[in-house]
Amino acid sequence: MALEGLRAKKRLLWRLFLSAFGLLGLYHYWFKIFRLFEVFIPMGICPMAIMPLLKDNFTGVLRHWARPEVLTCTSWGAPIIWDETFDPHVAEREARRQNLTIGLTVFAVGRYLEKYLEHFLVSAEQYFMVGQNVVYYVFTDRPEAVPHVALGQGRLLRVKPVRREKRWQDVSMARMLTLHEALGGQLGREADYVFCLDVDQYFSGNFGPEVLADLVAQLHAWHFRWPRWMLPYERDKRSAAALSLSEGDFYYHAAVFGGSVAALLKLTAHCATGQQLDREHGIEARWHDESHLNKFFWLSKPTKLLSPEFCWAEEIGWRPEIHHPRLIWAPKEYALVRT
């Protein structure tokens, strides 16, 4: 009798295992199928009535009609920058006329430094704000290991030491507080606009003054066509980053965001405060600082959005609307860099 009961339990466990394995396979199969057909999900169209009213500080009147197949503006009147909708030469001249200095921050902690930093900086020298005044801020736990990269005229690199955290999640979440302190200090005094980027990516095309605005958000390459109910916002109501099913506009990528010093001080303060509140309540948002970033952009709308061309993942595959990727995700070797 006991033996028969044991066999029954084993059969039940095997059935549960096979069912779980089957559901997992179905999920992955469905996800791949969904990826093939998501190109047919409509993005919406910028209303013709507001197109002439959409002007950019650096490129003048934008050519939204040049890209009728994609969404080129938001419901609150912010432009979404796609290839062919702007004149890069106009933007470059305007930035030089204003004699701007653009800051570029990047965190290279632990093995991220040797794996990604040199390629990031070399490609930035080739494509990021070419001909403009640029100051790089590299935050790292090993300042002595930062590679030497030849810099062009009017371009500086500053290395800022940071503490290495025990978990990679803590590195991600400490970023907002570190950026807030830097923006309130030397970085805020010497830069007019600042862009904050992840290090595990590299520039592949011109990333110029056409991206500048008071508050800039990056559409996430994996989610820019998804309906709102599918977007991976924080749903735990206890978290300061939580958004309800009726909230949210787009899903923004924390690998790229930027703006004026004043606007970024508000952004980083909001995110750092939200993370601290979550920590005090023993909560950790699903996507860490990115979850808090999305909450901030829901409450404080960005004044310019960058299309996925400005931060693209090649593993997604070919997409007809992606003409010229400007920034590419490097291969993610988490097993190597997060240990």
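Heads up, the Cβ atoms here are built off N, Cα and C, so glycines get one too.
Per Swiss-Prot, the feature active site, nucleophile maps to E290; the stated evidence is similarity to another entry. Under 8 Å, Cβ to Cβ, and six or more positions away along its own chain, E290 (active site, nucleophile) finds Y252, H253, A254.
All chains included, 25 other C-beta atoms sit within 10 angstroms of the C-beta of F107 (substrate binding site). Positions annotated as substrate binding site by Swiss-Prot, on the basis of similarity to another entry: 107-112, 198-200, 220-223, 332-338.
For the recorded site, D198 (substrate binding site), the DSSP three-state label reads coil. Taking all protein chains in view, 21 other C-beta atoms sit within 10 angstroms of the C-beta of D198 (substrate binding site). Annotation comment: Swiss-Prot describes D198, D200 as Mn(2+) binding site.
Within the same chain, residues at least 6 positions away in sequence whose Cβ sits under 8 Å from that of L187 (mutagenesis position) are G103, T105, V135, Y137, V194, V261. Among the sequence features in Swiss-Prot, the mutagenesis site L187 to P is noted as follows: Significant loss of activity.
The note that Swiss-Prot attaches to the published mutagenesis Y252 to N is: Complete loss of activity. DSSP gives Y252 (mutagenesis position) a strand state.
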Nearest to D200 (Mn(2+) binding site) by Cα distance: which of the binding-site residues G110, H220, H223 is it?
G110
Would you please pick out, from the binding-site residues H220, H223, the one with the fewest other Cβ atoms within 10 Å of its Cβ?
H223
Cβ packing number for G110 (substrate binding site), 10 Å threshold:
18
